[in-house]
Amino acid sequence: MIHTNLKRKFSCFVLVFLLFAIICVWKKGSDYEALTLQAKVFQMPKSQEKVAVGPAPQAVFSNSKQDPKEGVQILSYPRVTAKVKPQPSLQVWDKDSTYSKLNPRLLKIWRNYLNMNKYKVSYKGPGPGVKFSVEALRCHLRDHVNVSMIEATDFPFNTTEWEGYLPKENFRTKAGPWHKCAVVSSAGSLKNSQLGREIDNHDAVLRFNGAPTDNFQQDVGTKTTIRLVNSQLVTTEKRFLKDSLYTEGILILWDPSVYHADIPQWYQKPDYNFFETYKSYRRLHPSQPFYILKPQMPWELWDIIQEISPDLIQPNPPSSGMLGIIIMMTLCDQVDIYEFLPSKRKTDVCYYHQKFFDSACTMGAYHPLLFEKNMVKHLNEGTDEDIYLFGKATLSGFRNNRC
């Protein structure tokens, strides 16, 4: 019996102790909630935290004072200095690149071309390694590179043999002037770029050789205003005469001459004898604008590339890509160039529409491509971020130059 009473007393004691503990915990929780609520009242809102680390009206950071209109006290907070995380440098084209960047195979090719000198180059101008500011180089290009087309008054195109074949309308009345233009390379790094819509938003778009838009619209767009083709394609591509790819926009054909040859000299010895194919095309498509670039222009451009380059460059004409860039700088206020300077998608795949691998497509073998890219990087007025993410370089055209 005594044992049972002790058991009951002990149970009551435990219950009282638990009840007391619960009351204490509840009271402490209430006090904590009150303190938390009070802290929330004076906590800085996130929107004001953002203001505190950037520019803000001066009143926010001055001592507390009364708003004379509202009679409400304005709380002030101390300025918070944001710690800026250092940005890693973006790996983009170095405008001071030299042949030391080439692999042994491309170095050997470069030396072979120097020895061959197929086009009898004998450069006697200034340089190498002449330095120009961006604006001075633009002026130099504008004044010394004449972008013009063969006309029916040029001998021997003024003979009966050529009567009716060349376009009657002057190139400059047919093309431009435009405000914002795009030059779209054929580089493999354009694949999966998703740049199509951006490219098509330009006033005019220049493409090269047989680079298609069908099946690649998302990456390269659909618009073609000018297509620059080389004489090798015109003479060897069987589909050239009938493929609809070559009936959209304005066609410009170029063929390299011997160094600084005039039109009659070049006509006697073209690099590729495209003349009969050109006539056949004009008979099939008489309304299609199809111009022939004067052969002096590529060598005028080559002279300037050699002048500013620290090394001897290949004695071969500039690439179609570089010629197209200069053509559009003549016609447009602003030229956006896509994947001439490689982006983060850089690849040894030469073309976005073919599976052909060769590092020469980026670094150059036949053409002085490495130094062409140096020139474009020097002229670039866009950001390294644009180059890295989109492969986009932005150049000003010649029309707005203050020379």
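The chain as shown is numbered from 1 upward.
Just so it is clear, glycine is given a Cβ too, placed from its N, Cα and C backbone atoms.
For the mutagenesis experiment Cys139 to Ala or Ser, the note given by Swiss-Prot reads: No effect on enzyme activity. Note on Cys139 (mutagenesis position): other Cβ atoms within 10 Å of its Cβ, all shown chains, come to 16.
According to Swiss-Prot, the mutagenesis experiment Cys181 to Ser carries this note: Loss of enzyme activity. When secondary structure is read from DSSP and collapsed to three states, Cys181 (mutagenesis position) falls in the strand class.
Every protein chain shown contributes to the tally, and the Cβ of Thr362 (substrate binding site) ends up with 21 other Cβ atoms within 10 Å. Per Swiss-Prot, the feature substrate binding site maps to Ser186, Asn209, Asn230, Ser319, Ser320, Gly321, Cys350, Tyr351, Thr362, Tyr366, His367, Lys373; the stated evidence is similarity to another entry.
In this view, Cys350 (mutagenesis position) is surrounded by 18 other Cβ atoms within 10 Å of its Cβ, with every protein chain counted. Swiss-Prot documents Cys350 to Ala or Ser as a published mutagenesis change and attaches the note Loss of enzyme activity.
Cα of Asn230 (substrate binding site) to Cα of Cys181 (mutagenesis position): a distance of 21 Å. Under the three-state DSSP scheme, Asn230 (substrate binding site) falls in the strand class.
Neighbour list (His367 (substrate binding site), Cβ cut-off 8 Å, at least 6 residues apart, same chain): Gln314, Asn316, Pro317, Pro318, Ser319, Met322. Using CA atoms as reference points, the recorded positions Cys139, Ser320, Cys350, Thr362 were checked against Cys181 (mutagenesis position), and the closest is Ser320.
Within 10 Å of the Cβ of Ser320 (substrate binding site) there are 20 other Cβ atoms, across all protein chains.
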